[in-house]
Amino acid sequence: MDNKNFQSKTGFNLENTYLTLPNIFFSEQNPKGSKNPKLIKFNTSLAEELGLNEEVLNSDFGLNIFAGNETFPGIVPIAQAYAGHQFGHFTMLGDGRALLLGEHVTKDCKRYDVQLKGSGRTIYSRGGDGKAALAPMLREYIISEGMHGLGIPTTRSLAVVSTGEEVLRERFEQGAILTRIASSHIRVGTFAYAAQWGTLEDLKSLADYTIKRHFPNIADNENKYILFLEEVINRQAELIVKWQSVGFIHGVMNTDNMVISGETIDYGPCAFMDTYDTNTVFSSIDYAGRYAYGNQPNMALWNLARFSEALLPLLNPNLDEAVNIAKKSISNFSKLYKKYWFNKMRTKLGLFTEKENDELLIEGLLSTMQKYEADFTNTFVSLTLNKFEDEKVFSSDEFKTWYALWQNRLKEENRPQEEVRNLMMNNNPYIIPRNHLVEEALKNAEKGDFTFMDNLLEALKNPYSYSKDLEKYTKLPEKSDTPYVTYCGT
């Protein structure tokens with residue numbers, strides 16, 4: 001089947017412009033394929049958004065694409081090369097178990113990578129087997145869709161297939177492949193790789209390609225590389241604020257896990273915070289708390305500093321001048337983050353305008369929440385509904401004092417109560433992909449029962465809907481002596 005007929009049948013409008021880059025950035029390779037694949041999950045709503053033929057892709061024809069048994073006609077799959085600072089240590093990486101099948105261009109000219117994750121070993125695999133297990137792939141499916149529902153930029157999952165073979169992790173698990181959709185997979189680590197092992201022309205080619213793809217409005221500007229750095233800094237500031245505002249903890253914010261597009265990517269050891277504590281860590285390998293909830297803004301800044309270092313030769317031919325430009329741009333991150341953070345927190349408290357003491361009001365609430373171990377999500381739900389259950393935070397003197405200050409601040413706004421409530425409801429999710437709910441969904445799914453997962457996914461499409469039907473997803477996990485721990489399974 002040629003590309004035209006394939007496009008007509010599937011809806012995929014395929015290209016691979018990444019192949020126009022110098023060949024140090026990729027390695028051509030076909031997926032290994034699956035002997036006995038089974039379609040486990042197909043994202044109908046995403047397929048519809050992308051203009052794909054849901055019926056065809058939800059059949060055996062689509063299964064063979066998602067299982068790596070069929071590639072796109074005329075398009076060469078590639079594994080992408082990149083480096084990464086893993087917990088601060090620089091190393092060569094690359095797609096060790098993923099292949100970019102191609103780029104789908106929608107009718108409104110939006111371009112998306114179509115990537116298979118878990119499709120077999122590549123030239124960059126190092127010691128890994130190139131495969132993925134079912135539970136981690138389903139976990140990424142659930143959480144990425146949850147993030148999308150929350151309005152947070154993210155890669156998404158089009159399909160998950162089981163491969164019919166077992167993979168050895170701590171135990172034998174069902175093998176799987178996830179089809180990931182992303183604006184692109186160009187990472188901070190891609191630029192670090194180019195700066196370390198490529199030529200100046202290689203670095204320039206990558207920057208020009210990325211600007212044309214993600215920031216076309218600056219492509220013809222004589223200062224485009226400086227503007228490029230500033231645009232990436234701004235997007236990351238916006239993204240991290242959105243993470244923080246819902247208690248999302250990525251868990252492994254290495255430079256290879258920060259993409260230039262400003263999407264959330266690589267959901268390995270991520271989790272959502274229940275009890276508000278800025279020191280919260282879930283990842284089994286984050287012993288020192290480098291990527292703790294409260295440290296995520298600093299780690300984003302650290303990553304962006306590494307990005308600016310990679311761009312130095314493009315910022316100015318004079319190294320000292322380039323360093324000064326980079327420092328000036330990087331210094332804006334904290335200002336942008338602070339601005340976006342307090343703006344977001346105002347909306348969570350129903351405030352439409354900015355006042356001098358708002359920062360103290362916001363910090364006062366958060367410090368009280370931390371002191372009394374309040375649930376992050378449900379505290380803001382309680383404020384939104386103005387209904388307070390028998391939680392120790394709400395009966396504390398600190399909260400009562402804070403509440404009076406907040407009510408006075410709301411009076412200064414002089415807005416109708418309905419407007420305030422709507423603003424809060426649109427910014428305080430009623431539900432999130434709570435860790436215990438995700439684990440229950442995965443536990444059942446591994447046994448072949450997808451009922452709970454399907455219901456959870458449906459609920460997560462509308463997390464800001466304060467519906468009685470969603471109340472069961474607001475319940476906290478049972479108290480346990482064993483802390484919740486996540487692993488880099490994805």
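Here the Cβ of each residue, glycine as well, is placed from N, Cα and C on the backbone.
Feature annotations, courtesy of Swiss-Prot:
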type: VARIANT; residues: Glu48 to Lys; note: In strain: 8-6
type: VARIANT; residues: Val56 to Ile; note: In strain: 8-6
type: VARIANT; residues: Val76 to Thr; note: In strain: 8-6
type: BINDING; residues: Gly94, Gly96, Arg97, Lys117, Asp129, Gly130, Arg180, Arg187, Asp266; note: ATP binding site
type: VARIANT; residues: Cys109 to Gly; note: In strain: 8-6 and NCIB 10662
type: VARIANT; residues: Glu201 to Asp; note: In strain: NCIB 10662
type: ACT_SITE; residues: Asp256; note: active site, proton acceptor
type: BINDING; residues: Asn257, Asp266; note: Mg(2+) binding site
type: VARIANT; residues: Thr347 to Ala; note: In strain: NCIB 10662
type: VARIANT; residues: Asp481 to Asn; note: In strain: NCIB 10662
Query: How big is the ATP site in terms of the longest C-alpha to C-alpha distance among Gly94, Gly96, Arg97, Lys117, Asp129, Gly130, Arg180, Arg187, Asp266, in angstrom?
result: 23
- prompt: Val56 (variant position) has how many other Cβ neighbours within 10 Å of its own Cβ?
  reply: 17
Message: Within its own chain, what residues at least 6 apart in sequence put their Cβ under 8 Å from the Cβ of Val76 (variant position), listed in sequence order?
response: Asn16, Leu19, Glu28
Nearest-integer angstrom distance between the alpha carbons (Cα) of Val56 (variant position) and Arg97 (ATP binding site): 26
Field: Sparsest Cβ surroundings (other CB atoms within 10 Å) among the recorded positions Arg97, Asp256
entry: Arg97
Query: Among the recorded positions listed here (Arg97, Arg180, Asp256), which has the Cα closest to the Cα of Glu201 (variant position)?
result: Asp256
Field: Neighbour count (Cβ, 10 Å) for Cys109 (variant position)
entry: 7
Task: Could you check which of these recorded positions, Glu48, Cys109, Asp256, sit within 10 Å of Gly94 (ATP binding site), going Cα to Cα?
output: Asp256
- prompt: Within 10 Å of the Cβ of Asn257 (Mg(2+) binding site), how many other Cβ atoms are there?
  reply: 21
